[in-house]
Amino acid sequence: MIFSVDKVRADFPVLSREVNGLPLAYLDSAASAQKPSQVIDAEAEFYRHGYAAVHRGIHTLSAQATEKMENVRKRASLFINARSAEELVFVRGTTEGINLVANSWGNSNVRAGDNIIISQMEHHANIVPWQMLCARVGAELRVIPLNPDGTLQLETLPTLFDEKTRLLAITHVSNVLGTENPLAEMITLAHQHGAKVLVDGAQAVMHHPVDVQALDCDFYVFSGHKLYGPTGIGILYVKEALLQEMPPWEGGGSMIATVSLSEGTTWTKAPWRFEAGTPNTGGIIGLGAALEYVSALGLNNIAEYEQNLMHYALSQLESVPDLTLYGPQNRLGVIAFNLGKHHAYDVGSFLDNYGIAVRTGHHCAMPLMAYYNVPAMCRASLAMYNTHEEVDRLVTGLQRIHRLLG
């Protein structure tokens with residue numbers, strides 16, 4: 001299949017609108033991606049003609065809704081090449097998936113004196129749950145430091161592991177710098193020390209294929225809304241043997257086998273014991289449509305187009321005076337920058353006036369901001385529906401802001 005950005009853009013209704021009298025250039029997909037009509041229509045159709053509560057319903061609508069939900073679990077397992085669909089838990093998103101691991105596996109396996117390793121480039125969602133766990137049990141949080149070019153100081157990693165290391169929690173791709181970490185060697189090293197590995201894949205799965213079996217990670221988590229799917233839905237992958245050992249972290253309906261006031265409660269098997277309550281079935285249906293949409297385009301095709309666009313963007317941005325870029329030359333998805341000494345908020349506001357949507361702030365990565373000694377950055381993210389023309393508009397906009405503000 002030949003990738004056509006024009007055909008892709010035609011599937012996204014929002015891309016035809018104007019902002020401040022100008023065509024929208026949406027360069028904020030790393031925060032949340034726009035949704036194609038196929039996803040919007042699939043979710044709407046479910047609510048119009050197929051909605052019912054899932055699990056245990058004997059009527060047709062309930063049975064069909066349950067089947068559709070479980071088919072999405074199967075589709076998602078194929079998307080990341082899991083061994084079994086029963087290794088996948090539906091969660092609200094990456095943040096909940098990481099918290100689930102911290103509160104279920106973490107509470108059962110991390111003790112006083114143990115340690116967990118993260119990196120200085122992590123999103124707060126892959127920092128705070130581990131800080132909370134370490135504070136609860138008296139464990140130590142160790143940090144892989146950054147290099148100025150936005151890569152990790154991997155030479156320090158062997159010195160951080162010891163016999164008390166229980167987990168390496170690492171991002172696949174930095175949400176600020178676009179750095180893709182060398183997971184294979186990091187995971188191998190962790191396993192050599194008897195540690196488990198959790199990968200935050202929120203910024204990776206939309207850019208190229210992910211194979212959890214090849215990676216050999218123990219946990220992999222991502223969100224639907226960054227993958228052109230709905231908000232409020234995500235996937236947590238856990239190796240089957242680990243998942244079956246993990247206790248539930250939330251109680252309620254759908255996750256039990258039996259409930260007795262005198263004899264207590266027993267749990268149903270994984271993954272369903274981690275899905276208490278009524279699930280976001282509409283969101284799950286929408287996620288399935290997003291996975292189908294991206295798979296039909298071909299992630300390798302998407303990767304090739306996006307990499308060419310990224311190379312073009314980095315080349316063109318060299319023409320902007322006083323522009324500071326953060327991160328390595330080889331990157332995925334995002335370009336973080338500051339213009340002179342102007343605050344990122346001001347630069348982003350000017351760009352919005354030109355119809356260009358970028359993200360400004362600390363990007364839920366305050367330790368990374370502290371490393372670069374800045375309060376905030378602008379971040380332009382490139383998705384499969386962005387164009388060379390939109391990159392040109394960004395460059396022209398930044399040049400114009402530089403002339404106006406000096």
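Any Cβ shown, glycine's included, is placed from N, Cα and C.
Here the original residues stay in place, and none of the substitutions has been built in.
Listed in Swiss-Prot for this protein:
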- Cys364: active site, cysteine persulfide intermediate (ACT_SITE)
- His55 to Ala: No effect (MUTAGEN)
- His123 to Ala: Loss of function; possibly due to destabilization of PLP in the active site (MUTAGEN)
- Cys364 to Ala: Abolishes activity towards L-cysteine but not towards selenocysteine (MUTAGEN)
- Arg379 to Ala: Loss of function (MUTAGEN)
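Shown on the structure are the features that Swiss-Prot records.
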{"residue": "His55", "record": "mutagenesis position", "Cβ within 10 Å": "16"}
{"residue": "His123", "record": "mutagenesis position", "Cβ within 10 Å": "21"}
{"residue": "Cys364", "record": "mutagenesis position", "Cβ within 10 Å": "17"}
{"residue": "Arg379", "record": "mutagenesis position", "Cβ within 10 Å": "26"}
Shortest C-alpha distance to Cys364 (mutagenesis position) - which of the mutagenesis positions His55, His123, Arg379: His123
DSSP-derived class (H/G/I helix, E/B strand, else coil) of Arg379 (mutagenesis position): strand
